[in-house]
Amino acid sequence: MDEERALYIVRAGEAGAIERVLRDYSDKHRATFKFESADEDKRKKLCEGIFKVLVKEVPTTCQVSCLEVLRILSRDKKILVPVTTKENMQILLRLAKLHESDDSLEKVSEFPVIVESLKCLCNIVFNSQMAQQLSLELNLAAKLCNLLRKCKDRKFINDIKCFDLRLLFVLSLLHTDIRSQLRYELQGLPLLTQILESAFSIKWTDEYESAIDHNGPPLSPQETDCAIEALKALFNVTVDSWKVHKESDSHQFRVMAAVLRHCLLIVGPTEDKTEELHSNAVNLLSNVPVSCLDVLICPLTHEETAQEAATLDELPSDKTTEKDTALKNSTMVYNGMNMEAIHVLLNFMEKRIDKGSSYREGLTPVLSLLTECSRAHRNIRKFLKDQVLPPLRDVTNRPEVGSTVRNKLVRLMTHVDLGVKQIAAEFLFVLCKERVDSLLKYTGYGNAAGLLAARGLLAGGRGDNWYSEDEDTDTEEYKNAKPKEELLKPMGLKPDGTITPLEEALSQYSVIEETSSDTD
């Protein structure tokens with residue numbers, strides 16, 4: 001009945017009446033996502049009628065009402081077939097300021113029309129294969145990039161920027177050709193990186209270092225939404241970059257990684273928005289060539305070095321807050337390097353473990369990222385080793401028992417999801433420099449058996465990658481417990497593949513020097 005009344009007014013009424021009836025329809029169906037099939041034909045005709053109104057000279061408020069209803073109706077895939085034509089798509093492109101390259105964005109009164117047109121295009125392109133084909137024919141991706149360039153550094157049009165980015169994300173998600181076009185022809189990587197710089201108000205202090213104001217205000221909701229959409233679009237553009245990239249691209253990837261480091265060190269308007277922002281940053285960092293991730297850590301500034309030199313003992317006993325701050329800062333510094341971003345990633349990983357669900361989607365990206373960073377960058381590995389696998393003092397409880405990060409990761413080594421189990425074990429193995437005896441020390445043989453069997457290391461040894469050598473750091477507690485622990489380690493294999501008998505292992509053990517190959 002609503003569609004029939006609205007259709008009658010749209011066909012015969014004047015602009016004021018059309019605006020009123022469509023506003024009523026929009027208010028009533030704002031949260032409608034499932035539609036009655038009996039009224040399908042009426043909704044198709046209403047869409048056609050709305051497009052006929054949009055080509056006329058009607059007030060801006062009437063255009064907005066038309067577009068709001070069109071956005072609601074475009075949630076129904078079935079009605080889009082007859083209305084998704086090249087002519088109708090061009091109408092929406094014109095209203096979204098995507099039709100002519102020289103259109104300006106000076107008329108603030110037009111902004112609601114632009115935003116609603118972009119929202120309609122997002123729904124229509126996502127739900128209609130015909131619209132997707134027309135998007136390629138009309139070169140929609142190039143038009144969206146052009147609109148983004150007009151929006152650059154214009155904070156008062158964040159809504160336009162946000163839905164432009166969302167439409168770019170949808171297009172690049174659905175078409176691999178558009179990903180390639182965005183990456184190479186349209187220079188999407190630097191363009192989208194600049195959008196992030198603008199959203200975060202980044203001030204560069206060095207080529208790949210930005211100023212971080214830890215006491216500054218959080219991002220606004222609009223800036224956060226823009227940043228999230230830009231991160232998602234960048235993910236699609238760079239999805240294969242970790243496999244193939246030119247040396248000339250390294251600078252741009254390092255700039256992007258530096259922007260993502262800044263992203264990890266700021267917060268959104270709410271805790272949930274901050275987690276969503278950081279989650280998308282983690283996903284994008286996974287696409288960055290690992291050789292370019294060195295910018296996630298940076299040398300301490302002179303001010304930070306001076307602050308680091310001040311010990312806790314030098315602070316007055318009544319300065320509890322200052323002591324807490326100094327202690328916090330000291331845990332984020334390693335070998336003269338600022339490790340704040342890595343510390344944030346580690347905390348993010350632990351929060352995802354504590355959630356206890358959706359490990360494959362929520363946990364594996366950050367675990368994979370930390371694993372690759374640790375494998376490629378020594379300072380990152382050593383810092384994470386200190387945080388995750390500190391010197392072993394608790395030798396009475398099983399490795400999987402407890403609430404430390406190590407305990408949580410060891411429990412994941414026997415998770416039912418094969419992917420989760422493998423990446424958790426791989427992360428710990430890399431932190432142990434791929435040494436079997438070191439891994440067994442921290443995880444126990446039963447927990448590590450799956451990884452060792454897959455790598456053919458049940459008899460001991462080490463992985464294929466090379467790591468630096470350092471001094472022994474076994475604790476006295478571990479050294480005292482180690483003779484007992486040796487009896488639980490694998491007894492070795494004979495040439496025929498059978499396990500060495502216990503008696504033979506005991507006789508061999510009596511002449512083996514007590515050593516430890518765990519070094520950092």
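Glycine is treated like the rest: Cβ placed from N, Cα and C.
Model, not experiment: these values are computed from the prediction.
Here the residue is the original one, while Swiss-Prot reports the published mutagenesis Arg71 to Glu with the comment Reduced ability to fold GNAL. Secondary structure from DSSP puts Arg71 (mutagenesis position) in a helix.
The secondary structure of Asn123 (mutagenesis position), as reduced to three states from DSSP, is helical. Under its mutagenesis entries, Swiss-Prot includes Asn123 to Ala with the note: Strongly reduced ability to fold GNAL.
There are 24 other Cβ atoms within 10 Å of the Cβ belonging to Phe163 (mutagenesis position). What Swiss-Prot notes for the published mutagenesis of Phe163 to Ala is this: Does not affect ability to fold GNAL.
For the mutagenesis result Arg166 to Ala, the note given in Swiss-Prot is Reduced ability to fold GNAL. All protein chains included, Arg166 (mutagenesis position) registers 23 other Cβ atoms within 10 Å of its own Cβ.
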For Arg71 (mutagenesis position), the one of Asn123, Phe163, Arg166 that lies nearest, given that the mutagenesis positions are compared by Cα: Asn123
Distance [Cα-Cα, Å, rounded] between Asn123 (mutagenesis position) and Arg166 (mutagenesis position): 10
